[in-house]
Amino acid sequence: MTQLYTYIRLLGACLFIISHVQGQNLDSMLHGTGMKSDLDQKKPENGVTLAPEDTLPFLKCYCSGHCPDDAINNTCITNGHCFAIIEEDDQGETTLTSGCMKYEGSDFQCKDSPKAQLRRTIECCRTNLCNQYLQPTLPPVVIGPFFDGSIRWLVVLISMAVCIVAMIIFSSCFCYKHYCKSISSRGRYNRDLEQDEAFIPVGESLKDLIDQSQSSGSGSGLPLLVQRTIAKQIQMVRQVGKGRYGEVWMGKWRGEKVAVKVFFTTEEASWFRETEIYQTVLMRHENILGFIAADIKGTGSWTQLYLITDYHENGSLYDFLKCATLDTRALLKLAYSAACGLCHLHTEIYGTQGKPAIAHRDLKSKNILIKKNGSCCIADLGLAVKFNSDTNEVDIPLNTRVGTKRYMAPEVLDESLNKNHFQPYIMADIYSFGLIIWEMARRCITGGIVEEYQLPYYNMVPSDPSYEDMREVVCVKRLRPIVSNRWNSDECLRAVLKLMSECWAHNPASRLTALRIKKTLAKMVESQDVKI
């Protein structure tokens, strides 16, 4: 029974030592020396069983660097072990120290394994002053897992750097090769212009090409490859106009004069919309500006948006009226041809090759051109709206541009126009057309009298009116351009006055349609025996 009790005591002591030694480092074990005042073994009292550590004899050990405060002549006393330890510090210098190690945990600490961060070796013995003769040596250098990881990362970083450098070299070679190729192709362009004529045979005129595309093509204009070829071959001659969208140049293609509208890059939406409208199926009409080609030209540092159309040397109706007067026949010819163009725009043509209805949205005298035969054609379709009755959708361009305020209808100025329906856009065009007829009528001579050219509302608003200016005059006061008394004394001008008044009515529903205007003017043309 006594032996069983002793074994239980020993097992408890071992568990206690293990639980404490695991949380302690070597230094804490070495500083506790188990110093005693004498070397005698403890005597057991009657009926008392001693622990194993209390029965062990005490040793005298040599101490250096680990001496307790009460050490005498570099000696210390312990019931554990004497030790000697050699350590290497962060600077690589070695230090040899000695001392006493207390009994508890000494067996574990004497088997201390070297750490990767700190190289050291400890040796122990159990006889008096035995550690004076111990000569521990440092363990060999071992590459730990941390150092292994550093090498692996270094290898990875070097590999990545090599790959990046290789990619940069490869990309540079590719870009240089591409640049050289583009330079050579650009050089070949000037030499190979003649080869482009394979698409356009020698002797073919623009009229021939357009007639062929109308009869054998889809009716939406020239093939894109032909358009691009024409755009490349055009020679710019001189600038003939400039506006908020860009510039207009007179150019030449194989000796034929053409108009080249060069859009600012900020007006790409206008260029795209106008090109789209012009290439609508069955869009071509004698009173709509003749579209030839569209292209984007650039070298990387700059971009030009080209729209190539027929060239009309008489310029716009605005320019023409400022320097020319009209007789009644010329007036009717201008008005009727403009009405025909507007009627074609507004009319939807049904069928598999049909045409949607189109509203202009920026009708004014500057956007109507004068042809050689004295008739008109409508231009500048960058703000146009399309409508297809099959889908019942109003196709409004994504464009920040707005129409000209002076020509805006009342419902546009007061923002009451229903943008979800197409008919209001048609009626707004009719209002603008009424103002254009007024501009023409002022320049018509009757009885030797004619007024000087003026813009609508010239005496009511500033030269560059604001929305508020126009809204006050047109919507609030409901004023319209002044009419000369002489108009009532002439049969033709009296009929024209009635027509324009029905065009600029305040209520959109009261305005005439483009077809009605066309038919009314046709009767007047017939009565005046005007040759169209």
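Quick reminder: no glycine exception, Cβ is built from N, Cα and C everywhere.
As given in Swiss-Prot:
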type	residues	note
ACT_SITE	Asp362	active site, proton acceptor
BINDING	Val240, Gly241, Lys242, Gly243, Arg244, Tyr245, Gly246, Glu247, Val248, Lys261	ATP binding site
DOMAIN	204-233	domain 'GS'
DOMAIN	234-525	domain 'Protein kinase'
MUTAGEN	Asn73 to Gln	Reduced glycosylation and increased protein stability; when associated with Q-314 and Q-373
MUTAGEN	Asn314 to Gln	Reduced glycosylation and increased protein stability; when associated with Q-373 and Q-373
MUTAGEN	Asn373 to Gln	Reduced glycosylation and increased protein stability; when associated with Q-73 and Q-314
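Known features from Swiss-Prot, placed on the structure.
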| residue | record | DSSP (3 states) |
| --- | --- | --- |
| Asn73 | mutagenesis position | coil |
| Val240 | ATP binding site | strand |
| Gly246 | ATP binding site | strand |
| Asn314 | mutagenesis position | coil |
| Asp362 | active site, proton acceptor | coil |
| Asn373 | mutagenesis position | coil |
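If you measure from the Cα atom of Asn373 (mutagenesis position) to that of Gly246 (ATP binding site), you get 28 Å. The record assigns Val240, Gly241, Lys242, Gly243, Arg244, Tyr245, Gly246, Glu247, Val248, Lys261 to the ATP site; their largest pairwise CA distance measures 14 Å. Listed in sequence order, Lys261, Val262, Phe263, Phe264, Glu267, Leu305 are the same-chain residues six or more apart from Gly246 (ATP binding site) with CB atoms under 8 A from its CB. Of the candidate recorded positions, Asn73, Asn314, Asp362, the one lying closest to Val248 (ATP binding site) when CA atoms are compared is Asn314. On a Cα basis, Asn314 (mutagenesis position) lies 11 Å away from Val240 (ATP binding site). The shortest Cα-Cα distance from Asp362 (active site, proton acceptor) to any of the recorded positions (Asn73, Lys242, Arg244, Asn314) is found for Arg244. Neighbour density for the residue listed as 'active site, proton acceptor': within 10 A of its CB lie 20 other CB atoms from the protein chains shown.
Considering only the recorded positions Asn73, Lys242, Arg244, Asn314 (mutagenesis position) has Lys242 as its nearest partner by CA-CA distance. Annotated pair Arg244 (ATP binding site) and Asn73 (mutagenesis position), C-alpha to C-alpha distance, rounded: 106 Å. Within the set of mutagenesis positions (Asn73, Asn314, Asn373), the lowest number of other Cβ atoms found within 10 Å of a Cβ is recorded at Asn73.
Same-chain residues at least 6 positions away in sequence with a Cβ under 8 Å from that of Lys242 (ATP binding site) are, in sequence order, Val248.
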